[in-house]
Structure formats: structure tokens, C-alpha cells
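**Student:** What Swiss-Prot shows for this protein is this:
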MUTAGEN   Phe43 to Ile  Strongly reduced cholesterol-binding
BINDING   Phe43, Tyr57, Gly266, Lys267, Ile268, Arg657  cholesterol binding site
MUTAGEN   Glu48 to Gln  Does not affect cholesterol-binding
MUTAGEN   Tyr57 to Ala  Strongly reduced cholesterol-binding. Abolishes cholesterol-dependent mTORC1 activity
MUTAGEN   Asn145 to Ala  Reduces binding to indole-3-acetic acid
MUTAGEN   Ala148 to Trp  Reduces binding to indole-3-acetic acid
MUTAGEN   Leu177 to Trp  Reduces binding to indole-3-acetic acid
MUTAGEN   Phe352 to Ala  Abolishes the effect of cholesterol depletion in mTORC1 activity. Abolishes the effect of cholesterol depletion in mTORC1 activity; when associated with R-678
MUTAGEN   Tyr551 to Ala  Abolished ability to regulate mTORC1
MUTAGEN   Cys595 to Ala  In 4CA, abolished ability to regulate mTORC1; when associated with A-604, A-629 and A-638
MUTAGEN   Cys604 to Ala  In 4CA, abolished ability to regulate mTORC1; when associated with A-595, A-629 and A-638
MUTAGEN   Cys629 to Ala  In 4CA, abolished ability to regulate mTORC1; when associated with A-595, A-604 and A-638
MUTAGEN   Cys638 to Ala  In 4CA, abolished ability to regulate mTORC1; when associated with A-595, A-604 and A-629
MUTAGEN   Trp678 to Arg  Abolishes the effect of cholestrol depletion in mTORC1 activity; when associated with A-352
DOMAIN    757-835  domain 'DEP'
Amino acid sequence: MNSNLPAENLTIAVNMTKTLPTAVTHGFNSTNDPPSMSITRLFPALLECFGIVLCGYIAGRANVITSTQAKGLGNFVSRFALPALLFKNMVVLNFSNVDWSFLYSILIAKASVFFIVCVLTLLVASPDSRFSKAGLFPIFATQSNDFALGYPIVEALYQTTYPEYLQYIYLVAPISLMMLNPIGFIFCEIQKWKDTQNASQNKIKIVGLGLLRVLQNPIVFMVFIGIAFNFILDRKVPVYVENFLDGLGNSFSGSALFYLGLTMVGKIKRLKKSAFVVLILLITAKLLVLPLLCREMVELLDKGDSVVNHTSLSNYAFLYGVFPVAPGVAIFATQFNMEVEIITSGMVISTFVSAPIMYVSAWLLTFPTMDPKPLAYAIQNVSFDISIVSLISLIWSLAILLLSKKYKQLPHMLTTNLLIAQSIVCAGMMIWNFVKEKNFVGQILVFVLLYSSLYSTYLWTGLLAISLFLLKKRERVQIPVGIIIISGWGIPALLVGVLLITGKHNGDSIDSAFFYGKEQMITTAVTLFCSILIAGISLMCMNQTAQAGSYEGFDQSQSHKVVEPGNTAFEESPAPVNEPELFTSSIPETSCCSCSMGNGELHCPSIEPIANTSTSEPVIPSFEKNNHCVSRCNSQSCILAQEEEQYLQSGDQQLTRHVLLCLLLIIGLFANLSSCLWWLFNQEPGRLYVELQFFCAVFNFGQGFISFGIFGLDKHLIILPFKRRLEFLWNNKDTAENRDSPVSEEIKMTCQQFIHYHRDLCIRNIVKERRCGAKTSAGTFCGCDLVSWLIEVGLASDRGEAVIYGDRLVQGGVIQHITNEYEFRDEYLFYRFLQKSPEQSPPAINANTLQQERYKEIEHSSPPSHSPKT
């Protein structure tokens, strides 16, 4: 597309200008043409959609709704709410107003992306999983979240200008489901046939299974039924049926977005080395290649009479292509049990990456011309607004790192520096907005602050990636933390200083990105290239270590490795077991943990060594001998308590979160580098370049959103305490009724069942003797071990429900944390069973007394033996 926009008036990151008068700022159109969309409603729509998604994610992370419970909501959304919504809209759809050229343009664009991804996957994928990838990856790249996320945004943009565009959502969505997805399903069925070597399954049966999966989809089924009733009922739904359908359909949007947030919990984990490149390529195909192809196909094939409508349709096609991946793709991957990690992780990443792209795209599509002044002021306003919100997010994220004391450990120490640099960038942008154009000294000072911190954010991406690589090899390589920190702040300051000394100030430009002209552009490009190169090489080299096959995930239930395994209680057993056995087998057993409190002083009862047992048989602690261990351990003297503290401070390195942070930042660095090179080698960049400018502005001053999403919602510091506070306030309403009952009936029944039917088996399976003093040991177990055991025996269907079950055992006095400082967690924290006969024990002086009384009440109120229930 030709453009009259002078290159010197464009920016690499943002146009820094004085505040524009209101009449101009709010009227970007340079002509009197009516706007093609209502941009003022876009931001509230995005906040509404992603706010509900965030609520669902928080509910899942706080275990308010477990993954098993979420399946019920998902079934309601997919089998009741969405089919009802589809049926009604297909019945009332006016097919005479449909632009069919638009539909087959979208079909051609989707089919092109589908077959490109499919062919490339077949060519480069490994033979053992070639067909599963060739089936699911093209579906990932073409199936959009049309109804839950797409429809509210299209409604906000086009409800007042082109309301007929809303009906295209219901017509475009079945294209993927009915025409493209069957091909992917057939490839997946071929992969299943190859894996099982079932010779009886012929080709016709494979194709039939693929088509059957399509027909079983409620969306496809209701589309056909709706079209049939469109002609039968003459596009009029009976009143009583309409009210019923409206009741179901109106519940779709909120529940679908909430369910989308629930499905994101714990999806990004154990990313393998091949997943990084695959994720970037798939997300690029979905969010960049597909929108461009959709737009170009509509431009090429749509032969509408109205030029305005033609342009609006092509813009709408581009916006449609930016919609993120549908959650249904993750469901397909789970059903086939193929490529689940890549598909689910990609769904989460694409959903959040699509938000700024949709915002930028919709904003740019409101400009009928390429007049540089409105574009400059638009970027200015967007950058200023984003900086304010981003700075608040960064302050919150920094507070989380400081309060959790993670800033003292690697790699969070370096992440803290990155967040500080991002905060200075936002503050610098806000200050620049108020600097007078003729105030040269003020401009120089703010320029130094802004660009030294902006270059620092670029470099910290590469430095953080190389620190992650060194962290994987820290047993052989000493991490030069001081050098990394000095480089992260010193090199950007040096570059800006060189620009100030040697560069020629461009007096005609009020834009900070062109303050020193071409020299500044080259400096920015070199900085970006070096950071991308360092980050890319470091992330690839991380896979050369022995444990590079997987990284620690978001889910705290995954196995953790402590920094120095040779000096900790968390030593891994050489046997190939799921969890490390910690100080098991022949250790002298004592009648009590050595760090028990007696009259305020530490004491150790007499040691009664036990006979050596075979290494093949675990030592089962004698709880009858441990009757006197009723006081909590002292964290200053107990080895187990000390190791817990070490684990909490340094064991959770959150490597996957940091790798994800680096990947998202690299995408933004690529965009900035492309913008630099595009400007340097093309004097008439065009509209696409301006969109890239907007994206760069959103990225540079909106990095705080990425950091907040990854580090701002700490589970144990924010979510769980907030959840417990709400539960406390809620339960206070019933205090008068429950004053005479130490524990609720639900907790009491859970504890009764566990004591009579499962306690002894659980002790034999997971409780081990672990050293807690110089010559003493205690029978304990890890919280994550109990969670896995509860799932194994059928007392819980997932880890979320198992945590709830374990928390009830703690409240009922059945188990207890060794120091009584933590609630039940799915982590490597040590817990112990309280003795069966608390009345035989001496009274405790501390908070354990209440738990012992609760346990005694449960034990004495337990019914006689019943048939076990699992």
C-alpha cells in the first residue's frame, strides 16, 4: 500500500510530543468520513473479557474451583450455552445480506495457513510423532476463539456502525470445524493406528472416525439444525422457545471466559527444548500470518460495489485473524493424548499476546488516511496511558518479590533489576510527556533517563537468559552476578553517553526516538540484535544439560531440585522413583523428635536404636513409641525445619516462568528490531509499518503487564492469604451457630473416614524416618507425597481436590506440619501424623492442644467399622 507518510515523522518506539488539543486528539480522522468502527468501546470490551479470564485464573490458582469441578462448567458452556446461542442466531440469520465473497476469502486464507503448517510439519517433524503434529498444529494455527473472546470485541467495535458484521462470526466459525478440522483428526487417527499397530483398522475406518468426531461436535450439529429451521420458521423463533434460548445463550459469554481462565492454570510446565521454537512459529502463524492472509484475500477477492464497505471488510478480516487460539484445540489434544504440552501452553500464551495486537490493530484501522500528525498523537496518547497502568503493575510485582524475599536468590535477583528498569522506562515516558519542546536541558535529562533504562530492558532480556543457562550449570560454572548487574546498567548508560558526546542533535525532531537521528537508530538496532542473539543462544544451550528435558513448572507439585543437593535433606535417591526418598532406612529411631520443647528448652529422650532392616523394605515408624512428641519442632534446631526454610527461599527458582518471560520479551525485541531495520532501509514504510510502531510502543511501555502476569500473582503471598481471609469473613457469619463445634461436620466425616479406612495404609506407603537431629529421627512425609497418594487411592480426582482433602486433615487434627507454621501445601514441606491416643500424652503448652482435642473428639465419635470407601 502506498503511503505519503514521511519516514522522519515515524518512531521506533513512541512519538514524544506535547499534549494535543482536545479537538484534535479525539478526532484522528483527517476526513469527514464516518468511522468504520467504534474504537471508544474497544478498551472497555478488552478489560471486560480479560478481566473475567483473570478472575477464572485466580479462582483456579487459589483452588477455589478444582480442575475436576471446572469440567462441569466446561460441559455446560460447550453442550448447552453455546449450542443454544448458535441455534437462535442461525435461525434469525438473514442470508440475503451475507457477503459470500468474504466467507470464501476467509476459507481460502485459513486453508492456506492450514496446509502450509501441515506440509512443513510433515517435512521437519520426527517420524515417531509426525502425524499427530501434522494434525494438531494446523488446527492450532487456524481455529480462533470466535465466540467467547471474538464476539464481544466485534460487538463493541461494529455494533453501531456495521451490525451485520456480527453474524459473520456464526458463519466463519464452522469453516474450521467442518472443513479443516476433519483433516487434522484423520492425521491424529493415523498416528493412533501407527502407535497401536492395529492392522484391523483400515483407511476407511480412520477417515470415518475423523468425520464422526466432527459430527459429534455440538457446534457443528446445531449449525446444521439452525440453518434448517431458518427456512422452516422463516427466520422467526417462537416466543417461548426464544426466551428459553436467550436464558441459555446469555449465560455463555461470562461463563466461557471464566472457564477459559480456569483452563489456563498449570498449563505451562515441563516445556521441552523443541517446544520453544515450535511455540514461537505456531503463535506467529496464528497471530501474524493468518491475519495478513485474511486481509489480503478479502482485498483480492471481494468485489463489492462500495469502496468504504470493501475497506471495512478487509480490516474486519484482519481483526478476525488476530483472535487467539480456541480452548477447543487443547481439548482435542487431550482427547488424543498428543502434543498436550505444546498446545495448552500455546493457547495460554496466544491469548495474552493477542490482547495488545487486537488493541493496536483496531486502533489503526480507524485511520482512513496516513496523515503523520494524528498518528504521532495517537502513539503519544497510547504510550502515556499504558505507562501509567504498567507502572502500577510493576510496583505491585516488585513488592511481591521484596515481600517474598525472592530478590535475594537467583534468578529473581536479576529479574528484580529488569523490573526496576521497566519501571524507570514508564516513569521516563510520563515525564517526557510534560517536558516543554523548547526546554533543551530538560529534554536531554529525560532522554538520558528514558533511553538508558529502555536499552537496559533490552539488554536484561539477554542477560537474564544467559543467567538461566549458567544456573543450570552452576555446579560447574560460577555465576558472575556482579558482572551481569554492572553490564545490565553500565552498558546502556555508556551507549547513551556516547550518543550525547558524538551524536548530532536533531533540532527539528521532538521525538525521543529521533533525538540523535540515524546514529541513534543504529545504536538501538545493534543493542536489540545483541540481546536477541544472547537470549536465543542461551535458551538453546540450556538444553545441553543433563536435566534439560524439562523445566520446573508453574505447578508447585512438580519435583524440585535444591541448589546444593549434597548438603541438604532433599537428596535424591539413586533408585528411579517418582519422588526423592529423604533420609530413609536404617536411622536410629527415637521416642521423640530431638528438637521437641520441654519446659521451654530443647531436650532429647533416650535413644532406642532399631535393628537394621533390609534396604528393600521401608522403615515404618512406631507411633506408639512417639506418644510424647506433641510439641512442635523448633525451626532453629530441627534439620527438617531448616531444610524447609532453605527450600522456600531458594528451592523454587521458577525456571519456567523466567523462560516464558524471556520468550515473550524476545518477541517484543524482534518487533523493535524489525521496526528499526524497516525504517533504515525503506523511506516509505506504509500502514503496516505504522502498526508495527504501535505494537512497539505497547510493548516498550507495557512490559509491566507481562511481568505482572508472571510474577504479580504469587500463590502463597497473595492468592491463598486472600482466600483464607475471605473464608474467615464468610465463616464469621455462622460463628454463633458453630460456637460449640470445634470442627465442621464435613471435616469431621472426612477425618473419620480417613482414620478408619486409610490411615494405616497411608503410613505404610508414604511416612519415612527422616533425620531431624544429630542422632535422632522422626516419622514424617511430604505434602506432595500425600497429594499423590490421595489421587492414587481414589480419595481425590486431581491435585486441587487432594490439597482440599489434606487441609481438612490438618484442621481435624489428623496431621500437622512439623513446626505448625504452614497450612497444608502441595510442596516439599514436612508433615507428621498425630498419635492415635492423644489422651495418653502429656498436655501440650502451645497451639497443638486445640488440634489434639479435635483429634480426640473425632476418634471418640467415630462409628464402628464400616466397609471401606475410596
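Each residue, glycine too, has its Cβ placed from N, Cα and C.
This is the original sequence, none of the listed changes applied.
Note that the coordinates shown come from a computational prediction; the quantities given were computed from them, not determined experimentally.
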**Student:** Which numbers of helix, strand and coil residues does DSSP report for the domain 'DEP' (757-835)?
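**Tutor:** In the domain 'DEP' (757-835), the DSSP-based counts are 33 helix, 17 strand, 29 coil.
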**Student:** Give me the long-range Cβ neighbours of Ala148 (mutagenesis position): same chain, 6+ apart, Cβ under 8 Å, in sequence order.
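**Tutor:** Looking at Cβ-Cβ distances below 8 Å from Ala148 (mutagenesis position), excluding near sequence neighbours, one finds Cys49, Phe252, Ser253, Ala256, Leu257, Leu260, Pro327.
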**Student:** Which of the recorded positions Tyr57, Asn145, Leu177, Gly266, Trp678 has its Cα nearest to the Cα of Phe43 (mutagenesis position)?
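**Tutor:** Spatially nearest to Phe43 (mutagenesis position) by Cα position is Asn145.
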**Student:** Looking only at Cβ atoms, how many others are within 10 Å of the one on Leu177 (mutagenesis position)?
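**Tutor:** Here the count is 18.
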**Student:** Going by a 10 angstroms cut-off between Cβ atoms, which of the mutagenesis positions Asn145, Phe352 has the sparsest surroundings?
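**Tutor:** Checked Asn145, Phe352; of these mutagenesis positions, fewest Cβ neighbours within 10 Å: Phe352.
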**Student:** Go through Phe43, Tyr57, Trp678, the listed mutagenesis positions, and name the one with the sparsest Cβ surroundings, counting other Cβ atoms within 10 Å.
**Tutor:** Phe43
**Student:** Can you check which residues sit near Glu48 (mutagenesis position), meaning Cβ under 8 Å from its Cβ, same chain, 6 or more apart in sequence, and list them in order?
**Tutor:** Pro152
**Student:** Given Tyr57 (mutagenesis position) and Gly266 (cholesterol binding site), what distance in Å do their CA atoms have, once rounded to a whole number?
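**Tutor:** Distance between the two Cα atoms comes out at 10 Å.
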**Student:** What does DSSP assign Gly266 (cholesterol binding site), in three states?
**Tutor:** coil
**Student:** Report the nearest neighbour of Arg657 (cholesterol binding site) in space among the mutagenesis positions Asn145, Leu177, Phe352, Trp678, comparing Cα positions.
**Tutor:** Phe352
**Student:** Calculate the distance in Å between the alpha carbons (Cα) of Leu177 (mutagenesis position) and Trp678 (mutagenesis position), and round it to a whole number.
**Tutor:** 38
**Student:** Rounded to the nearest Å, what's the C-alpha distance separating Trp678 (mutagenesis position) and Phe352 (mutagenesis position)? Just drop the number here, would you?
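**Tutor:** Between the alpha carbons of Trp678 (mutagenesis position) and Phe352 (mutagenesis position) there are 26 Å.
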**Student:** Just the number: how many Å between the Cα atoms of Asn145 (mutagenesis position) and Gly266 (cholesterol binding site)?
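**Tutor:** The Cα atom of Asn145 (mutagenesis position) is 20 Å away from the Cα atom of Gly266 (cholesterol binding site).
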**Student:** Would you kindly give the Cα-Cα distance separating Gly266 (cholesterol binding site) and Phe352 (mutagenesis position), rounded to the nearest Å?
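**Tutor:** Each residue's Cα considered, Phe352 (mutagenesis position) and Gly266 (cholesterol binding site) end up 15 Å apart.
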